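Participant: Have a look at the structure that comes next, please.
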Amino acid sequence: MGALAARRCVEWLLGLYFVSHIPITLFIDLQAVLPPELYPQEFSNLLRWYSKEFKDPLMQEPPVWFKSFLLCELVFQLPFFPIAAYAFFKGSCRWIRIPAIIYAAHTITTLIPILYTLLFEDFSKAVAFKGQRPESFRERLTLVGVYAPYLIIPLILLLFMLRNPYYKYEEKRKKK
């Protein structure tokens, strides 16, 4: 596989990631910060099912720090998703490099405390977490598996933007 074909495969993977992230953000994640009357009962039921099935304490009773991440997702990330999807599906859009690096760094930074909390928080003693909680290490790993793609794909994006020769190349503008 040539360099162009490999680059296009990664761009398509990234495009799919950003397209898939739009409904997840709108219909699941933002229920924690937007008024409940904005959502049909089916979406509320879906969130309730997910929270109980996976014992996700962050989505059952979101702590304030987690809500701040979701607010950033609403204000900064959600508007970026269709722009990034367009750029990666179209391909060869060097202008996406800096915004993609900013997005990736921001997302990776937010996922670190989320994953750390899911792995190491003593939910039995934590006042902020009510409802069902992961009780076994296996349940914690299952939850980490749900959140991990949102760390791994931005990490791939970051490395792709920093290391791919096509995106590293800076076009010199002609002087008039």
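Placed from the backbone N, Cα and C atoms, the Cβ positions cover glycine too.
If you look for the noted substitutions, you won't find them, since the model keeps the original residues.
The following feature annotations were taken from Swiss-Prot:
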{"type": "DOMAIN", "residues": "10-158", "note": "domain 'EXPERA'"}
{"type": "MUTAGEN", "residues": "Glu61 to Ala", "note": "No change in 20(S)-OHC binding"}
{"type": "BINDING", "residues": "Val75, Gln77", "note": "cholesterol binding site"}
{"type": "MUTAGEN", "residues": "Phe88 to Ala", "note": "Loss of protein synthesis"}
{"type": "MUTAGEN", "residues": "Trp95 to Ala", "note": "No change in 20(S)-OHC binding"}
{"type": "MUTAGEN", "residues": "Tyr150 to Ala", "note": "Loss of 20(S)-OHC binding"}
{"type": "MUTAGEN", "residues": "Tyr150 to Phe", "note": "Decreased 20(S)-OHC binding; loss of 20(S)-OHC epimer stereoselectivity"}
{"type": "MUTAGEN", "residues": "Tyr150 to Ser", "note": "Loss of 20(S)-OHC binding; loss of 20(S)-OHC epimer stereoselectivity"}
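I would like each feature placed in context: is it buried or exposed, what are its neighbours, and how far apart are things?
Facilitator: For the domain 'EXPERA' (10-158), the model's average pLDDT works out to 94.
When secondary structure is read from DSSP and collapsed to three states, Val75 (cholesterol binding site) falls in the helix class. Under a cutoff of 8 A between CB atoms, and with a sequence separation of 6+ in the same chain, Val75 (cholesterol binding site) has no neighbours.
When other Cβ atoms within 10 Å of the Cβ of Phe88 (mutagenesis position) are tallied across all protein chains shown, the result is 24.
There are 9 other Cβ atoms within 10 Å of the Cβ belonging to Trp95 (mutagenesis position).
The Cβ of Tyr150 (mutagenesis position) has 19 other Cβ atoms within 10 Å, all protein chains considered.
DSSP assigns Tyr150 (mutagenesis position) to a helix.
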Participant: Using DSSP, what is the helix/strand/coil residue split across the domain 'EXPERA' (10-158)?
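Facilitator: The domain 'EXPERA' (10-158) comes out at 117 helix, 0 strand, 32 coil.
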Participant: Look at the recorded positions Glu61, Gln77 and tell me which residue has the greatest number of other C-beta atoms within 10 angstroms of its C-beta.
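Facilitator: That would be Gln77, with the most Cβ atoms nearby.
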Participant: Do you know offhand how many angstrom separate Tyr150 (mutagenesis position) and Phe88 (mutagenesis position) by C-alpha?
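Facilitator: Just about 17 Å between their Cα atoms.
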Participant: Return only the integer: C-alpha distance in Å from Gln77 (cholesterol binding site) to Glu61 (mutagenesis position).
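Facilitator: About 22 Å separates the two Cα atoms.
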